[in-house]
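Okay, so here's the structure we're looking at.
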Amino acid sequence: MPALWLSCCLGVALLLPAAQATSRREVCDCNGKSRQCVFDQELHRQTGSGFRCLNCNDNTAGVHCERCREGFYRHRDRDRCLPCNCHSKGSLSAGCDNSGQCRCKPGVTGQRCDRCQPGFHMLTDAGCTRDQGQLDSKCDCDPAGISGPCDSGRCVCKPAVTGERCDRCRPGYYHLDRANPEGCTQCFCYGHSASCHASADFSVHKITSTFSQDVDGWKAVQRNGAPAKLHWSQRHRDVFSSARRSDPVYFVAPAKFLGNQQVSYGQSLSFDYRVDRGGRQPSAYDVILEGAGLQIRAPLMAPGKTLPCGITKTYTFRLNEHPSSHWSPQLSYFEYRRLLRNLTALLIRATYGEYSTGYIDNVTLVSARPVSGAPAPWVERCVCPAGYKGQFCQECASGYKRDSARLGPFGACVPCNCQGGGACDPDTGDCYSGDENPDIECADCPIGFYNDPHDPRSCKPCPCHNGFSCSVMPETEEVVCNNCPPGVTGARCELCADGFFGDPFGERGPVRPCQRCQCNNNVDPNASGNCDQLTGRCLKCIYNTAGVYCDQCKAGYFGDPLAPNPADKCRACNCSPMGSEPGECRGDGSCVCKPGFGGLNCDHAALTSCPACYNQVKIQMDQFTQQLQSLEALVSKAQGGGGGGTVPVQLEGRIEQAEQALQDILGEAQISEGAMRAVAVRLAKARSQENDYKTRLDDLKMTAERIRALGSQHQNRVQDTSRLISQMRLSLAGSEALLENTNIHSSEHYVGPNDFKSLAQEATRKADSHAESANAMKQLARETEDYSKQALSLARKLLSGGGGSGSWDSSVVQGLMGKLEKTKSLSQQLSLEGTQADIEADRSYQHSLRLLDSASQLQGVSDLSFQVEAKRIRQKADSLSNLVTRQTDAFTRVRNNLGNWEKETRQLLQTGKDRRQTSDQLLSRANLAKNRAQEALSMGNATFYEVENILKNLREFDLQVEDRKAEAEEAMKRLSSISQKVADASDKTQQAETALGSATADTQRAKNAAREALEISSEIELEIGSLNLEANVTADGALAMEKGTATLKSEMREMIELARKELEFDTDKDTVQLVITEAQQADARATSAGVTIQDTLNTLDGILHLIDQPGSVDEEGMMLLEQGLFQAKTQINSRLRPLMSDLEERVRRQRNHLHLLETSIDGILADVKNLENIRDNLPPGCYNTQALEQQ
């Protein structure tokens, strides 16, 4: 079978449409620059040599590789073509002359057009700019307001700048700034004023995070909002976050960067950032700003660039809507200002890919504040119109209220509508108490009721569910509910807000509370109408998703629509249109292949079996396989020693047969190779002809379309002619009736019969003329039909490819084109004839009218000859009408035939496409080996990446082992220190037991303490088994020192001092206990203070609740508020302040006690050090000491 596949592949390779160079120079004449060419029929027809060179070397191009490619040149014909290397900005094109000189733009010079001429500067896409010194000396422009150099002697201002010197802002703008691409900043003023100027009351203020002490309130989150670890580097004074997965992690800014940042508009946000490892490809979501329901984002770098690895770089972003700031989506001016007014989130991407780490430092947001200092001229001061006040016209003036409270400072201010012309609350519009008309008493309505505007003394319940308050719109007297729950809107809170669905009142079915639409994050959060507000069906799915909840992929796409990363959601099916079912792929992206195709994308021909043309090859290969198996059997017998001398003879014979068969196969292959080359040439020729036929068929199709259009025009004109003839017939009938009823008196009106006869003859002549025109039109239609049929027949012959040579094909095509041109001319002639017939018919109609007028003037004429002549004219008109009807039918048949011919032409075109598809299948088989090699390369790359990851993990493990080793060594060092301390404790314990054996009761306490120390040391020895030997040595040392009691007199005093210190320790212990007791008491007092504070806060909440109640406030309510405030102040002064003073005093005393304890501990440590020095100075050995007392 392997040999069979090899034969198949060999056959496919021999069919490739390229001709290898042969010894005949007339085949591939490529000037030594290529060894491949292909036959081109059109080139052969034009030049007589039909071979076109392929894959020209040495940067050459042309039919015979005779010239250099675009952007290359050479000094002589046989030289290599060298690159021009023309500068992309300074040259007019990529080409150059034979010397390598590029064509330069104005003001540019150099062989490569890469530098400016003297007197010019700044090379740009438009060339070099002339120096200012070369310009008009009167050109005096403000550099902050011009958009470019003053080349023409006049200043070219930025869009928001005006003035002869570009030194003034246009009306509605302020603050001329050189860094502003618009020149000046538009007045904001919340949209209430277009007049403003720079404020002198604000100074520059920078909101920064330098991370010198800690993370400064920053956090780290994943894309889905889950928290991530954020680390602070004490060494580098920055923060960083790492990720093991590809999902990105973001730095989240603290509250000081959020909130109302209006004064930062037009200023910069900058930070230092670096990334280690990872993908390092910037994305559109690197920096994200959110606020007021809007979101904008920007990449760290331009698309196509890569973030530097391990290098800290400062990134700066301008906070405005100008396209140069690279924020997307691009907001309007007021949308951007609205976002900055309520900035709710600032996120900076930290990681890029797996095992990525991002570092951030020196975050700076340029802002301003109303204090003295360096001026901030970008802050505006508005000139407010009537009804507004404040620096930014953000407040309503006295006597005005907010028209729409939900818009906040963006809402318009309108006059108060209080009875008596009184003032009102600027935000709610409620009239102040005492400002109403004193003659009318208004009822004080509770929550859930409102004043009837027609009867202010009565209260009506609000038409709101759940007892929500309401108010009356002054203009329309409409009752509107206030404070609807989240997700609910409408005048009666009866509708779900945008982004929510349900039916709060059950007006269209069962009651369903409003809930957020579940579209699986597959809609644009900034868009409106993402889902149906009643059913919740998602209407604007993005990321190629579909379904009720955007939880499915659209037809022709696959992937996970619920993936958090948009790049991992639905992707287009990458299926071969030739080998796959249209518009279908499976959930894993694999395509549904047609029969005979395979592979993930159905782009590989399925190699289940060879085509039918290889059956003979398969039979021959089966025979060779059988012979090979018999040879193997003979060899096995020969190796086994069986069969005597007969086997070698048979083996040799079979080998000779095999060699002969191989020679035959080789000869056949060589013959087949020549045949295959001829087939390849013919295939290339057939492809070229196929392209020509396809082009000509397209021309025929266009011609048929034009003929159809002309036919429609002719049909319309024939219908017009028929209509005119009908009108003529009616006119003639009327004339005949008049003639029949006319009596002519010879004495009054005598008209000779010759006059009527001449009129009748003229009418007859006109009718004959129309008949001839109709016959001519019919003949033209028949000729058009014949020519179209001939063209269709010839097209069929051409596409079938049978029955003639290339020259015959060429002649046939030329004949077909001639017929086509003749058909076009006939169509034009037909159009002219139809137009002429139309004109003639109209003339006849007008003449008939004149005849009718003449006849109407004849009163009482009774001439039988006139009646006969009129009947003859009518018959002539009837025959003309019948002829026109037949002509119309003929045109209809031609039009129908044109439709059929178009259908047949389309079928022929589809046949050509099918043949082209067969050729593409052969090419796809030839590319199979290449695809397999690419797959092997991909597998090799994957293996390399896996090995690299393993190496990285091993290195990290090595570092961890080194860290653990260092910790173990440190623990071993501490172990020796602990052992030494245990030995010292045991030594001192033995000394205390020997020296204080007959001490007084005061020293007994020290002995007990030493015993306890011995017990502690014994427990430590049990825990550390390796210290038993040292404990024994310590015991031996204690026995040796027992014999030198005389030398311990001085040490006795030290031990007494130690006992005294222990007594002090006990005293300090009591002091500590006292401190603990006092701390507990302080905690109790703090708890009591907390209760008091909570009571005070409850009182304040109650006061604020009373203040927030709608409606007017009477004097009694004001007195209750004042009493509540007085009680709260009294409670704070009488209870909280003494408690705070007492707590501060106790904290001071505790600090003093701690200081005393630290001093005592230092003294004890010094005594221990002194004892250690005494012990070290004692001489070793045994001594015969005297008893302390003589008996």
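Every residue gets a Cβ built from N, Cα and C, even glycine.
Per DSSP, the secondary structure of the domain 'Laminin EGF-like 1' (28-83) breaks down as 7 helix, 16 strand, 33 coil. Taken from Swiss-Prot, the feature domain 'Laminin EGF-like 1' applies to 28-83.
The C-beta environment of ARG76 (mutagenesis position), restricted to residues of the same chain at least 6 apart in sequence and closer than 8 Å, is empty. Quoting Swiss-Prot on the mutagenesis of ARG76 to Ala: No change to herarin-binding.
Taking a C-beta cut-off of under 8 angstroms and a sequence separation of 6 or more, ARG78 (mutagenesis position) has no same-chain neighbours. According to Swiss-Prot, the mutagenesis experiment ARG78 to Ala carries this note: No change to herarin-binding.
Taken from Swiss-Prot, the feature domain 'Laminin EGF-like 3' applies to 139-186, supported by sequence analysis. For the domain 'Laminin EGF-like 3' (139-186), the mean pLDDT of the prediction comes to 86.
Proximity of PHE202 (mutagenesis position) to non-local residues of its own chain (separation of 6 or more, Cβ distance below 8 Å) is seen for VAL263, ALA368, ARG369, PRO370, PRO375, ALA376, VAL379, given in sequence order. Swiss-Prot documents PHE202 to Ala as a published mutagenesis change and attaches the note No fibulin-1C binding. No change to fibulin-2 binding.
The 10 Å shell around the Cβ of LYS206 (mutagenesis position) contains 12 further Cβ atoms across the protein chains shown. In the three-state DSSP scheme, LYS206 (mutagenesis position) falls into the strand class. Among the mutagenesis experiments that Swiss-Prot reports, LYS206 to Ala is described with the note: No fibulin-1C binding. No change to fibulin-2 binding.
As annotated by Swiss-Prot, domain 'Laminin IV type A' applies to 213-381.
Experimental mutagenesis is annotated in Swiss-Prot for CYS442 to Ser, with the remark: 20-fold reduction to fibulin-2 binding.
The annotation that Swiss-Prot gives for the mutagenesis experiment CYS445 to Ser reads: 20-fold reduction to fibulin-2 binding. Cβ neighbour count for CYS445 (mutagenesis position): 21 (other Cβ atoms within 10 Å of its Cβ, all protein chains included).
Sequence annotations record features per position, and here Swiss-Prot assigns domain 'Laminin EGF-like 6' to 462-516.
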Using C-alpha atoms only, work out the spacing between CYS445 (mutagenesis position) and LYS206 (mutagenesis position) and round it to an integer in Å. 50
Provide the three-state DSSP residue tally for the domain 'Laminin EGF-like 6' (462-516): helix first, then strand, then coil. 3 helix, 19 strand, 33 coil
